[in-house]
Amino acid sequence: MVLTGPLQRESVSMAKRVSMLDQHKKSSCARVRVAVRLRPYMDEKDEAKATTVCVRGLDSQSLEIVNWRNQLETMQYQFDAFYGDSASQREIYMGSVCHILPHLLIGQNASVFAYGPTGAGKTHTMLGNPNQPGVIPRAVRDLLQMSRTAASAPENENWTYTINMSYVEIYQEKVMDLLEPKNKDLPIREDKDHNILIPGVTQKMINSFADFDEHFIPASQNRTVASTKLNDRSSRSHAVLLIKVQKSQQVVPFRQLTGKLYLIDLAGSEDNRRTGNQGIRLKESGAINSSLFTLSKVVDALNQGLPRIPYRDSKLTRLLQDSLGGSAHSVMITNIAPEQTYYFDTLTALNFAAKSKQIINKPFSQETTQTVVQPAMKRPREETGHIAGSQKRKKSKNDSTESSPNSSMDTAGKQKLNLATLDPAVVERLLKLDKILTEKGKKKAQLLSTPKRERMALLKKWEESQMEIERLKEKQKELEQKAMEAEARLEKSNNSDLSDSSVSENTFRAPLRGRNTSTAKVKKVLRVLPMQGNSQLQSTVEEGIPVFEKKKKKKQVTCEGLENQPTWEMNMRTDLLESGKERILKLLNTGSVKELKSLQRIGDKKAKLIIGWREVNGPFKNVEELACLEGISAKQVSSFIKANIMSSIAS
């Protein structure tokens with residue numbers, strides 16, 4: 001950029017930064033090429049056109065714009081190409097785009113994207129119209145022609161070319177498929193070779209330009225557009241057309257070269273004070289401006305050589321990662337408007353373009369090789385002498401156990417595999433295994449070469465460690481036996497304490513009949529744990545209030561030769577049950593949330609539900625009415641009553 005005028009003449013230079021890439025990839029540097037296209041004046045009949053134009057072209061590479069700080073000065077910009085308002089679509093395509101297409105046939109990536117404010121003509125540059133086709137139809141037509149010409153060349157007799165297309169839009173930070181709209185946000189991923197891809201996106205094979213038209217025209221109608229004060233058909237999303245060219249070899253080693261062409265029509269930055277956006281238009285504008293701001297941050301980070309490039313801060317920059325500082329031949333067509341009302345939008349676009357042309361990419365060919373795996377040849381088994389052969393193998397096996405390890409290693413070393421017939425992954429694993437075995441063999445050799453005195457010391461130390469382990473195991477068994485005996489004594493003492501307690505026969509009745517010892521499985525009998533204590537039970541008995549009554553005695557027929565094992569079921573006294581229900585009912589009708597939560601199995605949610613039901617339907621008539629509440633069954637009410645009555649007795 002150069003400032004010119006009667007008072008000042010100054011030149012400003014921009015810093016350069018080479019993008020970082022994997023060191024093993026040998027590539028040539030390719031700077032991002034920037035072209036600027038000036039849109040024609042919208043109203044040709046405007047008499048004030050001469051005074052309202054703020055941009056003027058100087059030659060085929062430079063232009064000047066009025067300095068807003070000083071109207072007597074102009075700022076000059078120089079780019080790779082400048083196209084005035086009279087330039088045709090063909091001139092722009094032939095001058096800036098067509099030269100990058102041959103790179104696709106050798107497995108390299110390329111990208112062309114249109115940048116600029118809203119209403120500056122980006123979509124017209126990329127799409128055009130039937131009379132003046134834009135960059136996209138011209139590039140696809142030439143690419144199809146180039147692939148047919150290359151396929152018919154004698155040196156490419158064993159090669160085939162296939163071309164696929166995908167078409168997506170980035171609308172409000174969502175990647176949407178335009179070929180088959182699914183209203184689904186597609187993810188953006190990066191493979192092990194640092195290639196950006198979109199899993200699940202629709203791909204269509206195209207063999208002719210008619211196939212391309214058949215898929216592209218309906219998909220373009222699916223793109224989101226709307227009307228604003230500055231543009232009747234304003235793009236509300238970033239559109240990305242991906243053309244993938246694959247060159248495949250039909251003979252060994254089956255090489256495959258893959259080149260990708262990104263044709264990107266960016267949505268324009270918008271000043272909502274001038275566009276009058278409201279509602280959904282305002283939300284769309286915010287998403288567009290945010291992604292373009294992230295794009296400017298990426299360019300600044302590349303120029304300043306920052307360690308972190310914010311590609312992942314936006315779906316747009318993530319998708320453009322190959323185009324800016326990556327591995328693609330990139331061309332940016334900056335569209336600007338000449339009107340004075342677009343002055344600051346034009347100035348911002350020119351500054352962004354000046355920074356972008358300093359970015360340097362490192363393109364390289366994407367090549368893969370497929371290895372044919374031949375089936376392993378099996379030796380036919382001899383029918384005669386089979387028994388003798390097996391005996392011979394057994395004898396050789398016994399002999400090998402008596403021989404030294406070195407002899408076995410020598411025998412294994414004589415058997416060699418034909419690595420050329422194996423899968424590369426298998427070969428790699430075999431080489432790693434061979435390396436491990438070699439290292440282990442060296443360690444064994446070192447052990448055998450150890451002096452006799454040191455070897456005897458090592459063996460003695462090993463025997464001592466084994467004896468120590470055995471001693472620790474015996475000690476552990478003794479400790480376990482003592483622990484089991486202590487537990488048995490404790491259980492016996494607890495049972496004797498329970499038998500000596502003053503619990504009367506009328507209060508608790510337990511089966512006291514003798515039992516024959518047997519290995520048959522007997523029914524479990526309820527017992528009181530020691531930690532519950534005897535004081536509470538004894539105090540209850542001393543008051544003369546029996547808590548449980550014997551309900552019914554049942555006998556169960558056991559295995560033959562055994563006595564019948566009696567079992568008991570306990571039934572709670574009716575007066576205690578009724579008094580407990582009255583206490584619970586009173587608390588249900590008068591208690592607060594905190595008081596209700598003191599009941600067993602009543603939490604915050606159920607307590608609020610009880611109070612709400614009480615306010616609508618009045619007090620509960622009985623506790624069983626809890627089953628009328630939503631989410632509480634009659635079975636839950638029964639267990640709730642038992643739990644609270646037992647809790648009151650225990651307390």
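Each residue's number is its place along the chain shown, starting with 1.
Cβ coordinates come from backbone N, Cα and C, glycine included.
For G116, P117, T118, G119, A120, G121, K122, T123, the entry in Swiss-Prot reads ATP binding site. Taking Cβ-Cβ distances under 8 Å and a sequence gap of 6 or more within the same chain, the neighbours of G121 (ATP binding site) are R37, R39, N335, A337. In the three-state DSSP scheme, G121 (ATP binding site) falls into the coil class.
Taken from Swiss-Prot, the feature domain 'Kinesin motor' covers 31-359, and the record attributes it to sequence analysis.
One mutagenesis experiment catalogued in Swiss-Prot, L562 to A, is accompanied by this note: No effect.
Counted within 10 Å of its Cβ, the other Cβ atoms near K122 (ATP binding site) come to 27, all protein chains included. Across all of the domain 'Kinesin motor' (31-359), the predicted model scores a mean pLDDT of 88.
Excluding G116, P117, T118, G119, A120, G121, K122, T123, which define the ATP site, the same chain contributes R39, A114, N231, G268, N335, A337 within 8 Å (Cβ to the Cβ centroid), listed in sequence order. All protein chains shown were included, and the count of other CB atoms within 10 Å of the CB of T118 (ATP binding site) stands at 22.
When secondary structure is read from DSSP and collapsed to three states, G116 (ATP binding site) falls in the coil class.
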